[in-house]
Amino acid sequence: MCFSFIMPPAMADILDIWAVDSQIASDGSIPVDFLLPTGIYIQLEVPREATISYIKQMLWKQVHNYPMFNLLMDIDSYMFACVNQTAVYEELEDETRRLCDVRPFLPVLKLVTRSCDPGEKLDSKIGVLIGKGLHEFDSLKDPEVNEFRRKMRKFSEEKILSLVGLSWMDWLKQTYPPEHEPSIPENLEDKLYGGKLIVAVHFENCQDVFSFQVSPNMNPIKVNELAIQKRLTIHGKEDEVSPYDYVLQVSGRVEYVFGDHPLIQFQYIRNCVMNRALPHFILVECCKIKKMYEQEMIAIEAAINRNSSNLPLPLPPKKTRIISHVWENNNPFQIVLVKGNKLNTEETVKVHVRAGLFHGTELLCKTIVSSEVSGKNDHIWNEPLEFDINICDLPRMARLCFAVYAVLDKVKTKKSTKTINPSKYQTIRKAGKVHYPVAWVNTMVFDFKGQLRTGDIILHSWSSFPDELEEMLNPMGTVQTNPYTENATALHVKFPENKKQPYYYPPFDKIIEKAAEIASSDSANVSSRGGKKFLPVLKEILDRDPLSQLCENEMDLIWTLRQDCREIFPQSLPKLLLSIKWNKLEDVAQLQALLQIWPKLPPREALELLDFNYPDQYVREYAVGCLRQMSDEELSQYLLQLVQVLKYEPFLDCALSRFLLERALGNRRIGQFLFWHLRSEVHIPAVSVQFGVILEAYCRGSVGHMKVLSKQVEALNKLKTLNSLIKLNAVKLNRAKGKEAMHTCLKQSAYREALSDLQSPLNPCVILSELYVEKCKYMDSKMKPLWLVYNNKVFGEDSVGVIFKNGDDLRQDMLTLQMLRLMDLLWKEAGLDLRMLPYGCLATGDRSGLIEVVSTSETIADIQLNSSNVAAAAAFNKDALLNWLKEYNSGDDLDRAIEEFTLSCAGYCVASYVLGIGDRHSDNIMVKKTGQLFHIDFGHILGNFKSKFGIKRERVPFILTYDFIHVIQQGKTGNTEKFGRFRQCCEDAYLILRRHGNLFITLFALMLTAGLPELTSVKDIQYLKDSLALGKSEEEALKQFKQKFDEALRESWTTKVNWMAHTVRKDYRS
């Protein structure tokens, strides 16, 4: 049976050749063009699911009939090459792959001599894996890119060499690191069975399951011993075995429990206890682990040979040149604005350029505006722009920002604009004219080696402006130029030449010398301390949240009392850095010296120093030094932000990129998420090279992980193809036929193999073993997400569900769910477990990704609909939810379910209020059969509530309906004790989050470059400051929250009306 989708003619040539369509059956053939080394061209009909090896044999049978066959070598001397779907030249070394999995851009295969260079083979594999050919980096001929790649290749090789000496146990710790947490929540002991754990263990290839009670403080090797004793008791003595011959593996997962940590510290066991589930283990023989280890060592040794064979020869030593430091140059900084072209404005429109020097968001001197010129193609200025700052005072990370503006008469704006949308961007109104932004571009004043830029440069600009601009410039924008040069506005700028010798920013030792020189002078020692009388004032300033602005006097006070800040208030460092005059070399030198003796900050506080406001190289190195104190689990919590702030780094080689690579290469779990966070954005032009070379470095240092990641990439490509076909044909096919066609596709061998036995990108511990095709479906929403269900082959394990989305940006969902996980962590640290359920979500590409399915759960809408015959009345049935819980729980289980509901409802009430989560209807609030309530779909956050005709549809600060209260009160109207406890939980949870308000503001600020539609400027983060009442006392803040709680309760009828409308629409569509 062939796939019954009908493709449009335009797609039939490419897409459905490799996908599944109505014209080519799964066992059908397609015409493929073959190009031989002799120049001969052959076309053959080839089965689309044939392996590369089979196709080569087919071709070889035919080449005998063509001229110059005698010039060809043996068949094994050749392999095929093609251009794949990502425009990467790929050599098909692995001949077990199917043609439909290779998916050439066009059905053309070139026969090439098999490469003997193992380095080239690795390069080809890396290019395919990261979705960007390494030849693209070579073709840039960029000295910085080449230097970084060379250093990272050496760095990766050193990491690989360090693996060679590892024991198999050390390798296991690094490859499959166990997740554990030393601190134990207070309420965990209440959920043990008389202070004991019950665990289930079975041996591989054995159906017997042994359950026994153990102490939560027992270590894993003791569990091995007890399991062996149980087996001996039942089956008698067999071969002599030792508990050290086995390792505990979590059933159904690639997760191992080993080492000296007590059982209760392992995350898996802790989760089982919290969820009242039975921890289930398999005793795996160590020899099996050793075999995996040996296979990876073989791959590692091959990689060492590959890397070393492909390393470029070292360059001959350069002659030592006399260099000058910029601190010796007291001349004003100036450039020449030569010309601009491709401005995309009418010939009569006048254009000017604004230029400014920034350090972070601080303007170092007044902006400069060029004269106004007009022109058809080129706009000629040849105009010197002199800035009010001397070269010696330029900080190392100074950036030069340009913006091109069209100058239009107010009355002629509509007729004069060619492509400008005046209403979209901020404008300057002056002297009866309006200045509209056309393009912007930024560049660093010093290059990656610290040399002051010289000579002519062409800056290809960007045309999309952010909502909020500084001085009508975009200092937070990238310093990379637009790679799409063909249509981009280009500015020709000339930096001053220095004919004698280049100017460099002083090295670190010169900076410290300068600071010592200043410190020895009488004037410097007068005012570094202020005495006790200033400390209360200083403390009040330093206690403010990160969004609070400092006035000039406050900044002077902080700088004056910098020694007091270091000794008494080390957490004041961010505010001290905002108080320094970065356009004054003396202050900068003193700060760098002070930074060397500044106490290390806790990692959570140091995160703020990676914000855009702190671009200084040594500050960021200090921040990374603080982050090194983080455990792997804590680092994973903030990895999303740490990847985003790479965009703030102006140069490729920086402390942060090295730190992330180092930790990723030391922990494969971190490595997997770093890989996907980078790869999901590698298509973005501004970061394509930066993220691409970091991905290359990770792959070179973790060749053993490449096979796992390649399997995931292949599976996601298959899902994307399937989803595209479903969307193309959803209108033509009814749901039943569409689902049948989907199942037909999934049953094909190419899809079945690609989508089976892979580690889940959402969680590397989870194995997606075998699709349960009959339960797979696509959903009704616009983008037709794929709902996939996997059977778990291991005894006693539930099925695993994942949703694949293609066409929706999941990064905002990722951010919101990360915040929910952090809230859960902070509450647990304070002894409050609110049973949160932040499910997995991962962006894996351009508007595509995966979402974890929470098993045994239903939406509020479905629960209500199933309890009523009339859709309009369903939303007002307050008994529906409680009755549903009673259907699945009784007795003590029902009491526990209501407790779970009460706690989780409190958690999500507070979380949705603090984060400003909008669009809350009955289809994006769900409940598990065990009682846990949780929210899904976070398309609107930070108070961006949906509105219609200018009227907000959501009037309540958070969702608290009477059917929720009915469950909390156990169905008893007068049960004020239960409701009072619920309210107290909400208030406690709110105050706990408020105490960590600065952390939430910092994390959102670090995401400003992510390009999320509802997080584009600092103004968006202001919502958090307001919801957490950070400018008020704790009493005032609690009073504000109590008012919001009462408002949610009082206005809950409006929620029910919205839910009724939603339920009626849903019922009508179904």
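We count from 1, first residue shown onward.
For all residues, glycine too, the Cβ spot is worked out from N, Cα and C.
What you see is the original sequence, not a version with the noted changes.
Feature list (source: Swiss-Prot):
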type	residues	note
DOMAIN	26-115	domain 'PI3K-ABD'
DOMAIN	327-496	domain 'C2 PI3K-type'
MUTAGEN	LYS342 to Asn	Enhanced inhibition by PIK3R1 leading to reduced lipid kinase activity and reduced oncogenicity. Does not modify regulation by GPCRs
DOMAIN	524-701	domain 'PIK helical'
DOMAIN	772-1053	domain 'PI3K/PI4K catalytic'
MUTAGEN	LYS805 to Arg	Loss of lipid kinase activity. May not affect insulin signaling and cell proliferation. Partially affects oncogene-induced transformation
MUTAGEN	SER1070 to Ala	Loss of autophosphorylation. No effect on phosphatidylinositol-4,5-bisphosphate 3-kinase activity
MUTAGEN	SER1070 to Asp or Glu	Loss of autophosphorylation. Decreased basal and stimulated phosphatidylinositol-4,5-bisphosphate 3-kinase activity
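Cβ packing within 10 Å was compared across the mutagenesis positions LYS342, LYS805, and the lowest neighbour count falls to LYS342.
Classification of LYS342 (mutagenesis position) by DSSP places it in coil, neither helical nor stranded. Between the CA atoms of LYS805 (mutagenesis position) and LYS342 (mutagenesis position) there is a gap of 38 Å, rounded to the nearest whole number. Using DSSP to sort the residues of the domain 'PI3K-ABD' (26-115) gives these counts of helix, strand and coil: 22 helix, 33 strand, 35 coil. Model confidence over the domain 'PI3K/PI4K catalytic' (772-1053) stands at 91, taken as the mean pLDDT rounded to a whole number. Mapped onto three states, the DSSP output places LYS805 (mutagenesis position) in strand.
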